[in-house]
Amino acid sequence: MNPLQEVIFCRQFGNQHRVPKPYYRRKTYLCYQLKLPEGTLIHKDCLRNKKKRHAEMCFIDKIKALTRDTSQRFEIICYITWSPCPFCAEELVAFVKDNPHLSLRIFASRLYVHWRWKYQQGLRHLHASGIPVAVMSLPEFEDCWRNFVDHQDRSFQPWPNLDQYSKSIKRRLGKILTPLNDLRNDFRNLKLE
């Protein structure tokens with residue numbers, strides 16, 4: 001595994017609403033750990049989008065090759081800069097469904113195009129299929145830093161307002177994952193008639 005450079009980690013995993021100066025393009029990076037249920041690390045790597053192939057699809061290919069033994073259970077933790085698009089969400093659900101010996105958890109730094117219905121549906125589909133999607137907060141950023149960054153033995157230094165940004169993104173994800181039936185009931189309870 002080639003560890004991420006510190007500057008790449010801070011720029012790409014930064015959860016600020018706006019890119020700080022100097023401006024740069026935020027790309028998708030996916031860092032994952034493949035472990036046995038008792039915690040033994042089998043493999044870890046950092047992936048990113050490649051020529052019209054999303055990082056999630058590269059991840060599926062890698063995991064397929066590493067987990068051929070279906071008698072062995074595996075746990076996978078993913079740290080990703082952007083939450084999956086609807087297509088990748090669908091592919092991840094199908095992959096985990098076809099491989100019941102795998103357990104997958106996703107931690108996203110930011111929500112990708114979260115205001116669009118299809119992207120919200122993708123997140124709901126992951127959640128309903130038993131693939132938890134959560135927002136990265138300080139412990140996840142620290143773990144990602146320790147395991148995937150060439151940090152030269154320096155500890156993670158949170159950027160300003162990291163906690164506030166995480167809480168804001170978590171609230172948004174919570175609203176997306178709230179079943180619509182609950183919202184309908186809330187409107188009925190308003191008794192606007």
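Glycine is no exception: its Cβ is also placed from the backbone N, Cα and C atoms.
Every position carries its original residue.
In the three-state DSSP scheme, GLU56 (mutagenesis position) is classed as helix. According to Swiss-Prot, the active site, proton donor annotation covers GLU56, on the basis of sequence analysis.
Counted within 10 Å of its Cβ, the other Cβ atoms near CYS85 (Zn(2+) binding site) come to 18, all protein chains included. Annotated Zn(2+) binding site per Swiss-Prot: HIS54, CYS85, CYS88, in sequence order, evidence recorded as sequence analysis.
Remark: secondary structure over the domain 'CMP/dCMP-type deaminase' (24-126) totals 35 helix, 35 strand, 33 coil, with classes taken from DSSP. The feature domain 'CMP/dCMP-type deaminase' is assigned by Swiss-Prot to 24-126.
Around GLU56 (mutagenesis position), a 10 Å sphere centred on its CB holds 24 further CB atoms from the protein chains shown. One mutagenesis experiment named in Swiss-Prot is GLU56 to Ala, and its note says Probable loss of catalytic activity. Fails to suppress FIV infectivity.
Record note (Swiss-Prot) on the mutagenesis of ALA65 to Phe, Leu or Tyr: Confers resistance to FIV vif-mediated degradation. If you take the C-beta of ALA65 (mutagenesis position) and look for same-chain residues 6 or more apart in sequence within under 8 angstroms, you find none.
Annotation of the natural variant ALA65 to Ile in Swiss-Prot: In allele A3Z3; haplotype 5; confers resistance to FIV vif-mediated degradation; the original residue is retained in the structure shown.
Here Swiss-Prot notes a natural variant, ALA65 to Ser, with the remark: In allele A3Z3; haplotype 2; 3; 4 and 7.
The annotation that Swiss-Prot gives for the naturally occurring variant ARG68 to Gln reads: In allele A3Z3; haplotype 3 and 7. Counting every protein chain shown, 8 other Cβ atoms lie within 10 Å of the Cβ of ARG68 (variant position).
Under its natural variant entries, Swiss-Prot includes ALA94 to Thr with the note: In allele A3Z3; haplotype 3. Residue density at ALA94 (variant position): 12 other Cβ atoms are found within 10 A of its Cβ, drawing on all protein chains shown.
Note: VAL96 (variant position) has non-local neighbours LEU102, LEU104, SER129, GLY130, ILE131, i.e. same-chain residues 6+ apart with C-beta under 8 A of its own C-beta. As a natural variant entry, VAL96 to Ile appears in Swiss-Prot alongside the note: In allele A3Z3; haplotype 4 and 6.
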Nearest by Cα to CYS85 (Zn(2+) binding site), of the recorded positions GLU56, ARG68, ALA94, is GLU56
Residues lining the Zn(2+) site besides HIS54, CYS85, CYS88 (CB within 8 A of their CB center) are THR28, ALA55, GLU56, MET57, PRO84, PRO86, PHE87, ALA89, GLU91
